Structure formats: structure tokens, C-alpha cells
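Here's the structure we're looking at; comments come further down.
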Amino acid sequence: MKKDVRILLVGEPRVGKTSLIMSLVSEEFPEEVPPRAEEITIPADVTPERVPTHIVDYSEAEQSDEQLHQEISQANVICIVYAVNNKHSIDKVTSRWIPLINERTDKDSRLPLILVGNKSDLVEYSSMETILPIMNQYTEIETCVECSAKNLKNISELFYYAQKAVLHPTGPLYCPEEKEMKPACIKALTRIFKISDQDNDGTLNDAELNFFQRICFNTPLAPQALEDVKNVVRKHISDGVADSGLTLKGFLFLHTLFIQRGRHETTWTVLRRFGYDDDLDLTPEYLFPLLKIPPDCTTELNHHAYLFLQSTFDKHDLDRDCALSPDELKDLFKVFPYIPWGPDVNNTVCTNERGWITYQGFLSQWTLTTYLDVQRCLEYLGYLGYSILTEQESQASAVTVTRDKKIDLQKKQTQRNVFRCNVIGVKNCGKSGVLQALLGRNLMRQKKIREDHKSYYAINTVYVYGQEKYLLLHDISESEFLTEAEIICDVVCLVYDVSNPKSFEYCARIFKQHFMDSRIPCLIVAAKSDLHEVKQEYSISPTDFCRKHKMPPPQAFTCNTADAPSKDIFVKLTTMAMYPHVTQADLKSSTFWLRASFGATVFAVLGFAMYKALLKQR
């Protein structure tokens, strides 16, 4: 909504433009009227819309054509004043003023016009019969007001309508020729309906309508008022109400009715509450609220955000199979201007045997987006109506900014829940196998993945000491030197192929170049351990290398298994990320890993039991 309103009054000489302004300000008819009133500013606190309003007079005797053109270009709304007792001034509305204004304004964003019939005190008839054809001919005319500066009749109403034409314009909402709402308005209201339909049954029930009424207008509707609204819809269209709920068709009809009856401020209140600007686009302020992220801090979703996402998943999981089918996912994204997830997402998070994103996979993808691109996450939550449905100031309330990692190292504990692991190794050493194994996929399932659907990321939950954490794996492409972005992480997984004698040398070189003197813990993984192991062409063996650099011994790993691959290395990687201060002696201790793994096993079993219990409730 505009921050202020600039109203320009034009018209033939002596129709009463200046008198109208002076009568508004002094609340009495002036005995002496100057040729032109000075610009007047009405403060926000005395206007109905709480917006500062500037009223500008035009005098043909005192101002040039150039000055008039400048005033037109600066105005938000123009009042064309005529005298109801002067036919010449009425004729000039169409022969001079409307063409002049339209010549000076962009065709795609015509200025709203108000026709003002002054001096109604001098006649006993109305000029409306003459004016109505003009209003029908020019769609930029918002309304016509007959008034009297002498009797103070409709003076405040005139300026209220002018304000309203700027702050709540009809143009973006409604096409008078077609007598229906414009496509952009229908699209915006359809999104609002889908967000408000919290059980996704295609209708707004009484509870949903009451919530909608409260968040938009700060007041609930009485039961009888709700019934009256539905009766109005029933009276006009047959399929506007179903099962005592308002359908999308009924919802759109109501707003069409508001606009046709001059109540378009009601529709604008709804649109603006859901983040729309005057062009019916979602505002940057709504989609991208301010969120300060200091250096060495990461971004995670908080508990309230996960609850919201859980309810979003449940809303669209219509068959209750704990996975979103392509159609269910498409339905979820109908409130987005585009489909945000590509086929690579299905290979980034957990899916069921049909390749559909599971409940856990859904939450994981949101966790990944928040961590890697928090602005994109805020945008997506905005499309879903997070701040509205949770009654928060903005989507920023869904995000936790973690403390500086240096503080974690000093205090020897972390509050983070998401840990990034960069997976490094030569091409074809088995990195993608490690990523897919995190999602529980063995080699047979991995072979079904199309090349163009592959992902360089994988994310899933891992239990360490009974705590659920997210492990985010990032496959780093092979290169001679790593960039700073490729080095920054919580833990490094250096992968080599036991069957390729040239594979380990790269891991050793990268470790020495970038990680030997850093505080980032590293784990070496001996991939494809089901194959015949060959001697690595390096000065010392991988085992001796680990011993020399006080690292845990190489971890044998294969995804060529009948069932899901072992998750041991993921528990170890997450543990190392959580406790980077732990000594290498502890990391090599079997008791240390046993405690971590035992906690993971117990909580995985408990988690599965709770998951089944939730399923039964659903």
C-alpha cells in the first residue's frame, strides 16, 4: 500500500475547486476565495486510512500547461471537478480533461479518476444521468460524487473516495467491461483460499472461515453472520457452498460481490494480509524478511517450523501412506508460482520404494534448503503462508541462527542440529555410493538412478548418543585445489576405492593441502570393500597414514549389500562433527564408538515405534 496519497483537483475555471479544498480544511464555506489554494497536507492520524494526504489545486490563470503536466505526473489520483449547473464544464470532462490526463500517463497504469459534481446546492436535479455514460465509457473513472462546497455536502466523502481510489484501486482487481475479476486477482485469491483450507478438503468450514476472518479483520464472525454469508452465496450460485463449507467458487463470488458493491477495500485487506502489493505480486518484504546471519553461523529450522511443515505434509498426504505422490506434491506446490523441487530432490532425501518423498525426506529437504540457502527457505515458507497460519510476524521466526562455531569449540559443546560433511575423492571412487547409502539405498537401487537426476547432496537423520541430528553430505568434484567454499564444513569424509591403486594418493594430497593443520576432523573411508583390495601407489599405506596423522583407521564401506548399507560411518562422521574437540585417542577407542552406535540403535528403534504410533493416530 502506498505510503502517502497525492490528490490533484482539475477542471474548468470557477467550478469551485479551490472552494472545495478550503471548505474541507476550515469546515465552513469561505467568503473570499483566492485564485488557487496552496498545497495542503492532511496528517495520517486524521485520515480514515491512516495515510498522509496531499491535496493540490490547479488554476489555469496562475499555472502554465507545463506545470499542469508536471502535477498530473506527480498525482496518485485526479478529481475532475465540474459544476452541476454548468453544461459546458460537464462537456469539458470528456472533450478536454480525460484525454489530456490519459496523454500524460502510461496506458498500462492509468491514473484513477474521480468525477466531482460541485454546486449541487444550486439545482434541484442530479447530473448523474449525464455522467453515467461517461463512467461506462472510461474504466479509469472510479466513481462520481455530487457535492456542495457551500453546504459542506459530501466534502469529506469526496476526499475519502479519492484516497480509497489510490489505496484500494479497482483496476488491478476487476474488469468492468467483462463484469468479472481479472486473472491475476483470481490467481491470488485462489492461493489465499488454498492456504486457508487447512484440512485440504476443498471448502472453508466454519472454523477455517473464523480463523480467516480473525487474521484478516481482527474479529471473528458470529455463527449467524457466518450462516448469512453462506446464504448470500447459495442464493446466487448453486455450487458456492458444499457440506456447509464455502467452496473456492463461493469464495471468489463473495469477493466479486464486494468489488461490484464498491467494497473493494475488503478484498484489498485480504490480499495485503497475505503479502500482495498493488500489482498483485507478493512483496519482497513479505517473501524475504530481514534475517541477520553473522559469520561462522549457520541457519536451521526451529521446533515451530517443523510442526508447521509436519502439518503441511499431513494436509497433502491424502492417502495417508506417509509419502507424497507426484500428484500430492503438485497439489502442495499450487500455492507457489513455480515448482521448486526438481527430480534431483528424490535422490537427495529418503523416498519410498516407488520413489516418492517420505515424511522424513520432506523434512530433510526443508532442513537442507534452510542450511544452504536460507533466503530461498524464507521465500518458500512465504508461499505456504507460514507467518499467517502460525500468526508470527514473518518467516524469520521459523529460523534459528546458530552461534559462532568458535564458541562451540571453546565450550566443547554444540547446540547445532545440522552438520555438513564434505565428501572428497577422485571420480568413480564411490562418493555417490556413500551419499546414497545415507538414504538407505544399496547398489541395486543406486543403479536405477538416471544420470540427469543425480544429486551432489544427500541429507538424513542420524542418532548419536540418543540425539537426532541431520547429516548433510556434499559430493565435492575432483580438482587440484579446493576452493574456500569446498573446505568449509564440520567434518570431512575422504573416500578412496580399495580396488584402484591410484585412488588414495588424492585423498592424502588433499588432506595435507587443506586439512592437516585445520581443526576440521577427517575420516578416511575405504570404499567398495566388497572388491579385491590392491596396494595403493603411495609412500605409506592408508592405515599407516591415519596412524601418522592421528586419525581413526580407514573405515571399510560397501553399498553392494542385499539390504540397506551399514550406517556406521554416518554415526562416526556425525559424532566427529558434534565433538571436534575429542582427542584422536578417543576417536580410535572402540568403547567411544560403541556408546555412540548403541544410542543410535536404541533411538532408531524408539523412533520407529513412535512413528508407527503416529501413523495409527493419523
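Even glycines carry a Cβ here, placed using N, Cα and C.
What Swiss-Prot records for 2-168 is domain 'Miro 1', and it gives sequence analysis as the kind of evidence. In Swiss-Prot, a mutagenesis experiment is listed as PRO13 to Val, annotated with the note Causes constitutive activation inducing an aggregation of the mitochondrial network. Among the mutagenesis entries in Swiss-Prot is THR18 to Asn, noted as: Causes constitutive inactivation. Quoted from Swiss-Prot, the note attached to the mutagenesis of SER156 to Ala states: No effect on PINK1-PRKN-mediated degradation. Among the mutagenesis entries in Swiss-Prot is GLU208 to Lys, noted as: Abolishes the formation of thread-like mitochondria. According to Swiss-Prot, the mutagenesis experiment GLU328 to Lys carries the following note: Abolishes the formation of thread-like mitochondria. Taken from Swiss-Prot, the feature domain 'Miro 2' applies to 416-579, supported by sequence analysis. Under its mutagenesis entries, Swiss-Prot includes LYS427 to Val with the note: No effect. Per Swiss-Prot, GTP 2 binding site is recorded for ASN428, CYS429, GLY430, LYS431, SER432, GLY433, LYS447, LYS528, ASP530, THR558, CYS559. Sequence annotations record features per position, and here Swiss-Prot assigns Mg(2+) 2 binding site to ASN428. While the structure shown retains the original residue, Swiss-Prot records the mutagenesis experiment SER432 to Asn with this note: No effect.
If you take the Cα of GLU328 (mutagenesis position) and the Cα of GLU208 (mutagenesis position), they are about 21 angstrom apart, rounded to a whole number. The number of other CB atoms found within 10 A of the CB of ASN428 (GTP 2 binding site), across every protein chain shown, is 13. Here the candidates are the mutagenesis positions PRO13, THR18, SER156, GLU208. The one whose C-alpha lies nearest to that of ASN428 (GTP 2 binding site) is GLU208. Comparing the Cα of GLY430 (GTP 2 binding site) with the Cα of every entry in PRO13, THR18, SER156, GLU208, these being the mutagenesis positions, the smallest distance points to GLU208.
Summarised as a single figure, the pLDDT of the domain 'Miro 1' (2-168) averages 92. Highest local Cβ density among the recorded positions PRO13, GLY430 belongs to GLY430, counted as other Cβ atoms within 10 Å over all protein chains shown.
The two recorded residues, GLU208 (mutagenesis position) and LYS447 (GTP 2 binding site), have Cα atoms 47 Å apart. PRO13 (mutagenesis position) sits 89 Å from CYS559 (GTP 2 binding site), taking the CA atoms of both as reference points.
Taking Cα separation as the measure, LYS447 (GTP 2 binding site) is nearest to LYS427 of the mutagenesis positions THR18, SER156, LYS427. Within its own chain, ASP530 (GTP 2 binding site) has THR558, ASN560 as residues 6 or more apart in sequence whose C-beta sits under 8 angstroms from its own. The shortest Cα-Cα distance from THR18 (mutagenesis position) to any of the recorded positions (SER156, LYS427, CYS559) is found for SER156.
In this structure the alpha carbons, written CA, of SER156 (mutagenesis position) and SER432 (mutagenesis position) are 71 Å apart.
LYS427 (mutagenesis position) sits 17 Å from CYS559 (GTP 2 binding site), taking the CA atoms of both as reference points.
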